[in-house]
Amino acid sequence: MEAHQFIKAPGITTAIEQAALAAANSALANAVVVRPFLSHQQIEILINLMQPRQLVFRPEVFWNHPIQRVIHNELELYCRARSGRCLEIGAHPRSINDNPNVVHRCFLRPAGRDVQRWYTAPTRGPAANCRRSALRGLPAADRTYCFDGFSGCNFPAETGVALYSLHDMSPSDVAEAMFRHGMTRLYAALHLPPEVLLPPGTYRTASYLLIHDGRRVVVTYEGDTSAGYNHDVSNLRSWIRTTKVTGDHPLVIERVRAIGCHFVLLLTAAPEPSPTPYVPYPRSTEVYVRSIFGPGGTPSLFPTSCSTKSTFHAVPAHIWDRLMLFGATLDDQAFCCSRLMTYLRGISYKVTVGTLVANEGWNASEVALTAVITAAYLTICHQRYLRTQAISKGMRRLEREHAQKFITRLYSWLFEKSGRDYIPGRQLEFYAQCRRWLSAGFHLDPRVLVFDESAPCHCRTAIRKAVSKFCCFMKWLGQECTCFLQPAEGAVGDQGHDNEAYEGSDVDPAESAISDISGSYVVPGTALQPLYQALDLPAEIVARAGRLTATVKVSQVDGRIDCETLLGNKTFRTSFVDGAVLETNGPERHNLSFDASQSTMAAGPFSLTYAASAAGLEVRYVAAGLDHRAVFAPGVSPRSAPGEVTAFCSALYRFNREAQRLSLTGNFWFHPEGLLGPFAPFSPGHVWESANPFCGESTLYTRTWSEVDAVSSPAQPDLGFISEPSIPSRAATLTPAAPLPPPAPDPSPTPSAPARGEPAPGATARAPAITHQAARHRRLLFTYPDGSKVFAGSLFESTCTWLVNASNVDHRPGGGLCHAFYQRYPASFDAASFVMRDGAAAYTLTPRPIIHAVAPDYRLEHNPKMLEAAYRETCSRLGTAAYPLLGTGIYQVPIGPSFDAWERNHRPGDELYLPELAARWFEANRPTCPTLTITEDVARTANLAIELDSATDVGRACAGCRVTPGVVQYQFTAGVPGSGKSRSITQADVDVVVVPTRELRNAWRRRGFAAFTPHTAARVTQGRRVVIDEAPSLPPHLLLLHMQRAATVHLLGDPNQIPAIDFEHAGLVPAIRPDLAPTSWWHVTHRCPADVCELIRGAYPMIQTTSRVLRSLFWGEPAVGQKLVFTQAAKAANPGSVTVHEAQGATYTETTIIATADARGLIQSSRAHAIVALTRHTEKCVIIDAPGLLREVGISDAIVNNFFLAGGEIGHQRPSVIPRGNPDANVDTLAAFPPSCQISAFHQLAEELGHRPAPVAAVLPPCPELEQGLLYLPQELTTCDSVVTFELTDIVHCRMAAPSQRKAVLSTLVGHYGRRTKLYNASHSDVRDSLARFIPAIGHVQVTTCELYELVEAMVEKGQDGSAVLELDLCNRDVSRITFFQKDCNKFTTGETIAHGKVGQGISAWSKTFCALFGPWFRAIEKAILALLPQGVFYGDAFDDTVFSAAVAAARASMVFENDFSEFDSTQNNFSLGLECAIMVECGMPQWLIRLYHLIRSAWILQAPKESLRGFWKKHSGEPGTLLWNTVWNMAVITHCYDFRDLQVAAFKGDDSIVLCSEYRQSPGAAVLIAGCGLKLKVDFRPIGLYAGVVVAPGLGALPDVVRFAGRLTEKNWGPGPERAKQLRLAVSDFLRKLTNVAQMCVDVVSRVYGVSPGLVHNLIGMLQAVADGKAHFTESVKPVLDLTNSILCRVE
């Protein structure tokens, strides 16, 4: 037996699963988001109605009509996306402000429910005017809306949208109204339930309840809380039945979208409507069963015989179908009514097995059940009778046929053969049955209803109406009637413009003559200031325009206005005609609506009217929120300053380009004459007249949004192909306002002789210009260097000269794409019109250039050669061609081979269009090489630089070279200096090497390569394999030229080294410098010694070296080796030297860097010069830096000398950076916390903590008494009385202090460092032994260059250089200065925020020299301590948060021991300092360095900006080892003073510490240490504790402290600029990221530790979500400063 079907195929299974997953992901990505809260039944209804669309439920709002509104929103999106700029009928008031594409809205005066809708309409924006006119009965304020209704308005528009607003109009009325508007298309959303076709009654379906009384129908959907739809029955019936309107205003009605019984109808004006039958309800889930007995009626003398009064019942289609199948197949003896009733009762119960619904069921009333049983029984009885009769009559017929003789059979056989339409079988006889008989059935199935009725428009003549009624009467009788009246062809709108929102002019020829406004007018910018504000222009442009005045010469001729604007030394021309295209800075298009008879202009949201008056030209500007009049006096204005005009034009250009980059849709492209002209802001037909070739339109006003995607093919070498002449523009444009000069002919070469196998030039198909303009939906996937492009989309959107059809061998209409070609261009398949054949391909020019290409049929045979030939045969043409993937449809050619064949056989500029499946394949297999796009602006600027360069002696080789717009593929190998990039190139890989200098050229030639400098290489790079060494330093115009001319290009270089220098200072080099992305990075250098690597590691973080030289940099020694200088003057002064720029790429054994004073600006502006100079040697480099230029950029001997002086060694250590990762959203409980109101959150926080709004901004506490030291005061203690803050709330939850106040600085100095120090002279051995529990004996510590690098890296990250690091000279005050400044950070507190009496916080920063001296040692000691820490002990923040949280979670049975040090810094004394020095001795630090540290700490001077304090012993918060020694002292105190049982976790950071244990007690020696040092310890022992911004909950983990973080936000000043707010918002986002998986746990735990309600924490998280989303509200407050300072008592020690 065969068993292959039982063999499991893992590959196929995996592919199927991946395809299913991809389909599911695609469905979810394009799902409909359902925002309202819904019941379970409503969700099931929506899922059934919206099939097959995927739904995503995100409940966040309550709607009165949730089901209808979801459907409405979906259909609205479809209508608005298709209609573009349009006229809207009956818009909902709340949608006005959200849809700026609507040019006009037609309303009716409000009545009934409409009044309530207008009261809830927005009171701002365009809706405000509409609301005011609707509620007050006022006329419309502008042309954007009216209250005349759709049928009473005549605003011209080509496209319309009606969303559920045409139920009270018939199709004929709509056709007439569309004709009045000149409308050709109307998208109408209508609710058309099938029950309106039935008699009056009450119909309940699974979705809605419908009540039908004969005239009106009321529909209420499941879950509606207010009245539903209420419409006229006759209109709904006509909308369901009608597919076309005939008469003087013909229409075609097409159903383009349907969701349930909600339809989108596309009404299109068509001269000859054709029959378009349609099935409106193919997915109906109900069948309507008729009851024999109708409802009770009114009393009457005689019983009624009207059959239309009977009642119908909605029955699920599956119930009726199953019931009929069961009854029709029952045995004759088993068929009875009771059996039908039993079966119906069984299938009416809903049965669910697990998650599978086995039987959907039906919840029906008794009346409906009775009607269904009756109808089903009678229908089945009738069918059974027919079955019996048919079998009986058929048997008798068979008996007669079998008894026929030979002659009769022969006679029948001959006549059957002669018949053309042969259908087997025979009808025996006609069964008498009519539609209204009982035998016709009792049910109506909407799934099989077909309608194709026409409605005549009401404007037909009486004769036409009479004949129409006669025809309809004859049809009602069942007779065919040929109407002799043809539909009258009426106007269907302006056909001259293919613009969806074109507003034609309704001009009455009988109106008065047009007023003439010709003349010269003075237009000052000050008169148009309100308009500038409405245009939302920047303040700079408004200010510059206000200082300018223009002279405008207006000429009006034949409904057209020409303006000549004189602005300074510039002249602009504009031409105003109706329908002119206005330039925009985005994809959206605007056309000018100009009515000369009405003296009006309009486009987009702006309109104006003008009139000649005695004072001059009076213009009224109208827009949203703007109604401004301006009068321009006749005459000539004084000439504005050329400098002001140029600055205005440049600023305006920058604004246009910035708006172009940021806008998705775009707005007007503002020209100077458009803002300083009488008809602002319009400037159609803009021309800037300028005789200077370096200014004007070509350089300043260059837009990237063009009318067409013109493909320009780059110049190709003459290879025997047919030359391509210049092709006229293929974009259909409106008639220009002014005659345009003829285009210059393209200097293309003469056609050469055709290649073998190609047709002669005379036989080549020559393409005429093609006009094409349509909406683009294609998507660019890739662009090749030759200009060819790959698109995803429809082939017919292309603007190429030729279209390629996937044809068959006979070139007859077929299926697939060939059928689409036949539908659009049927004449192209006429073989008589073929102008040329090439192999199997046929060329035709009728009705447009088309190539019928024939691919092989892979169903029969795989033939790659024929596939190549199919593409090759389409290249015998002039112009570009748009291709499909030949053969991938019906012929089943794989996508890959067909695509490869096109790549090898196409011409430059061709286009390939892929369907979605092939597009996905291409995106998964697209070329991986990076590409450089050369835009028109870059090409133009590069060519200008080449022209300037070719005029010099060096650049003569570049004469005639051009850079063309396009895309270039390249390979870029980047690497650190000396990484061997050049050595990796072999002669077999390259034809030409381009290098920037002669030295490099000679070096390459010595290796056997053909190397050239950039200018001379222009003769040899065409079509060659090119390697460009030191590519970033090449002049960018030459780099672009060689990259574009080369067949393949491989770039070598270092992006961090010297870029190309603009020696001419023309500004062209930085304008076209390309942004090159390295394809590979090499990080290992074979040249640079170790110390050089450490100095440049800031630019190369991953640099490594193979050099064994450890120290190579020396200062102050005699010059050796090659001299390197920075300027040409220094080169002249030092014979034999080369500049750093010339030495780039070279390698020397020894070098001497000579920095002269004239190189200061160069080195400060380009640190790359210093990097190049430092990386040229392999053994030794002597630096002669008399002016100290290299020191200013962080390269000095002070850092290195101090490092080695302190005992540093060259070597490698473990880096101090701790790897951290972002937690995955594996639970993502944060998603359950939506953004909430910040006001309510902060008010609730204030209530829970007992804080109230503070009447002051800060508090200056009383200054403590100075107990030790000497304080120097300024003569004046000036203070500001108030503070301006930009805050989230006026309730602050932090201790309030004033860091910028001078008195606050004094209070902090004295309070922290002026307190008397309690000295304690004792041995450190006991404390060190106790500390060994956490930090064992450290031993000798090695300080390496790794710590030196980390020090330099930290300085660079802070924006510092090495200039502040000095030689270690203690006589120099700058070496030992300690700077004090007030800290702008206040502590969060749950207690008193004002009357706390505590001084502020400050930082005492040591000098950069001391930081560089001690910093590497302290980093090395810290690394040693981290390596010795026991398990469960955490130091500082040198650990991953997840590891700490896991350790806390593991300590389930522990309590939290917390210690709060008070006055931690000020209580440190000689004993703590001695312990630090003892540990330094233990680590092997030099004794002189330890004694220096002890000296600095024991007696010091803190230097504030205007104050200073001389003091003793205190700990400094800004010294290099602050965190290290504070943490060590904290550990020593805790472990010496307390004993812990079952210690699980201990964490120390500065003065903050926690220990997780089961019990603790104070150790015997604790009292001596606490009393001797004057320590102030506050211990707390509780189940949950706080530590370093997190909540420590044993068994649960370390959770973010939401309350503390939110409280600290209240103290932050979010101003004055947006940068500060952005920083804080990023901090909030980072904090929320920590809450991703533990948000709900935080609510429970944080609320317990602070004793607040969980709702508060929940509300605070929502508030933080709102802040992170940028939805925070800020309040600017000006509050006074409370001064509580008293006199400062000084006492000299």
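Backbone N, Cα and C define each Cβ position, glycine as well.
What you see is the original sequence, not a version with the noted changes.
Secondary structure from DSSP puts SER979 (ATP binding site) in coil. Around the Cβ of SER979 (ATP binding site), the number of neighbouring Cβ atoms within 10 Å comes to 24. Swiss-Prot lists GLY975, VAL976, PRO977, GLY978, SER979, GLY980, LYS981, SER982 with the feature ATP binding site, giving sequence analysis as the kind of evidence.
Under the heading domain 'Alphavirus-like MT', Swiss-Prot lists 56-240.
Annotation source Swiss-Prot lists domain 'Macro' at 775-921, citing sequence analysis.
For the domain '(+)RNA virus helicase ATP-binding' (934-1082), DSSP puts the residue distribution at 54 helix, 28 strand, 67 coil. The domain '(+)RNA virus helicase ATP-binding' annotation in Swiss-Prot covers 934-1082.
Experimental mutagenesis is annotated in Swiss-Prot for CYS336 to Ala, with the remark: Complete loss of virus replication. A coil conformation is recorded for CYS336 (mutagenesis position) in the three-state DSSP classification, outside any helix or strand.
Quoted from Swiss-Prot, the note on the mutagenesis of CYS337 to Ala is: Complete loss of virus replication. Using a 10 Å Cβ-Cβ cutoff, CYS337 (mutagenesis position) registers 15 neighbours.
According to Swiss-Prot, the mutagenesis experiment TRP413 to Ala carries this note: Complete loss of virus replication.
Listed in Swiss-Prot as a mutagenesis experiment, LEU1110 to Phe is described as follows: About 20% loss of viral replication,. Under DSSP, LEU1110 (mutagenesis position) is assigned to coil, being neither helix nor strand in the three-state scheme.
Under its mutagenesis entries, Swiss-Prot includes VAL1120 to Ile with the note: About 70% loss of viral replication. Long-range neighbours of VAL1120 (mutagenesis position) (same chain, six or more residues apart, CB within less than 8 Å of its CB): GLU1150, THR1151, THR1152, LYS1180, VAL1182.
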Measuring CB to CB from GLY975 (ATP binding site), give everything in the same chain under 8 Å that is also at least six residues away in sequence. LYS981, ASP1054, TRP1081, TRP1082, HIS1083
Could you give the Cα-Cα distance between PRO977 (ATP binding site) and LEU1110 (mutagenesis position), in whole Å? 17
For SER982 (ATP binding site), the one of CYS336, CYS337, LEU1110 that lies nearest, given that the mutagenesis positions are compared by Cα: LEU1110
Listed in sequence order, residues not in GLY975, VAL976, PRO977, GLY978, SER979, GLY980, LYS981, SER982 with Cβ within 8 Å of the centre of the ATP site Cβ atoms: ASP1054, TRP1082, THR1085, HIS1086, ARG1087
Over the span of the domain 'Macro' (775-921), count residues by DSSP class, listing helix, strand and coil in order. 43 helix, 37 strand, 67 coil
Of GLY978, GLY980, which of the binding-site residues has the most Cβ neighbours inside 10 Å? GLY978
PRO977 (ATP binding site) has how many other Cβ neighbours within 10 Å of its own Cβ? 26
Sort VAL1120 (mutagenesis position) into helix, strand or coil using the DSSP assignment. coil
In this predicted model, the domain '(+)RNA virus helicase ATP-binding' (934-1082) has a mean pLDDT of 84
Excluding its own, the Cβ atoms lying within 10 Å of the Cβ of SER982 (ATP binding site) add up to 22
Within a 10 Å radius around the Cβ, which one of these recorded positions has the most neighbouring Cβ atoms: CYS336, VAL976, LEU1110? VAL976
Inside 10 Å of the Cβ of LYS981 (ATP binding site), count up the other Cβ atoms and send me the figure. 22
Nearest to GLY980 (ATP binding site) by Cα distance: which of the mutagenesis positions CYS336, CYS337, LEU1110 is it? LEU1110
List the Cα distance (Å, whole number) between SER979 (ATP binding site) and LEU1110 (mutagenesis position). 18
